[in-house]
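Structure first, then comments.
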Amino acid sequence: MSATRANKDIFTLFDKKGQGAIAKDSLGDYLRAIGYNPTNQLVQDIINADSSLRDASSLTLDQITGLIEVNEKELDATTKAKTEDFVKAFQVFDKESTGKVSVGDLRYMLTGLGEKLTDAEVDELLKGVEVDSNGEIDYKKFIEDVLRQ
């Protein structure tokens, strides 16, 4: 049960107090930082499946590494999303098949559908996104940029 050097370095960034543990509610952010893309529900399910962690307030790197190993199949599946899977979702809002959606529609999708983001999270995500003169974005480019992060 050994974490990679990169995972240890990222863990250190999350362990702001240098106590060898991170807050349990930071697990999802940590998993995303090391390359997985779990939903909040999956993160909660992973924690709840381990009875020894349900009441814990923090997690050590060894505990997290163990959780990753036990849930490797589910976590790996979260990284398999392809651009085309997301494009299909955006096409529902692209009624004229232009490859673009309005910023308003994008904001609606991100704050109102699926795993909802807050307005502040959407604002952060939209920083640096190229918006054309009609107030629209190229959603394929947007998806690729987000998946690359």
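Cβ from N, Cα, C; glycine included.
The Ca(2+) 1 binding site feature in Swiss-Prot is assigned to Asp15; the stated evidence is a curator's inference. The Cβ of Asp15 (Ca(2+) 1 binding site) lies under 8 Å from the Cβ of Ala21, Ile22, each on the same chain and at least six residues away in sequence. In the three-state DSSP scheme, Asp15 (Ca(2+) 1 binding site) falls into the coil class.
Confidence annotation: the domain 'EF-hand 2' (81-116) carries a mean pLDDT of 84 in the model. The domain 'EF-hand 2' feature in Swiss-Prot is assigned to 81-116; the stated evidence is sequence analysis.
Here the residue is the original one, but Swiss-Prot notes a mutagenesis experiment at this spot, Phe93 to Ala: In MLC1-1; causes a defect in septum formation. For Phe93 (mutagenesis position), the Cβ neighbour count at a 10 Å cut-off comes to 15, with all displayed protein chains included.
Remark: Gly114 (mutagenesis position) has no non-local neighbours by Cβ distance under 8 Å and separation of at least 6 in sequence. When secondary structure is read from DSSP and collapsed to three states, Gly114 (mutagenesis position) falls in the coil class. For the published mutagenesis Gly114 to Asp, Swiss-Prot gives the following note: In MLC1-11; abolishes interaction with MYO2 and IQG1 and reduces interaction with MYO1. Leads to mislocalization of IQG1 and a severe defect in cytokinesis.
Through the fold, the domain 'EF-hand 3' (117-149) approaches residues 81, 83, 86-87, 90, 94, 98-104, 106-107, 110-111 of its own chain, all at least 6 residues removed from its boundaries and within a Cβ separation under 8 Å. Annotation source Swiss-Prot lists domain 'EF-hand 3' at 117-149, citing sequence analysis.
Taking a C-beta cut-off of under 8 angstroms and a sequence separation of 6 or more, Lys127 (Ca(2+) 3 binding site) has no same-chain neighbours. Under the three-state DSSP scheme, Lys127 (Ca(2+) 3 binding site) falls in the coil class. Residues annotated as Ca(2+) 3 binding site in Swiss-Prot: Asp123, Lys127, Asp132.
Under a cutoff of 8 A between CB atoms, and with a sequence separation of 6+ in the same chain, the neighbours of Gly135 (mutagenesis position) are Ser102, Val103, Gly104. Taken residue by residue with DSSP, Gly135 (mutagenesis position) is part of neither helix nor strand, so it is coil. According to Swiss-Prot, the mutagenesis experiment Gly135 to Glu carries the following note: In MLC1-93; reduces interaction with MYO1, but does not cause any defect in cytokinesis.
Using a 10 Å radius centred on the Cβ of Phe142 (mutagenesis position) and all shown protein chains, the other Cβ atoms total 19. Secondary structure at Phe142 (mutagenesis position), taken from DSSP and collapsed to helix, strand or coil, is helix. Recorded in Swiss-Prot as a mutagenesis result, Phe142 to Ala carries the remark: In MLC1-5; causes a defect in septum formation.
Cβ environment of Asp132 (Ca(2+) 3 binding site): Lys100, Asp138 lie under 8 Å away, each six or more residues apart in the same chain.
Within 10 Å of the C-beta of Asp123 (Ca(2+) 3 binding site) we count 11 further C-beta atoms, all protein chains included.
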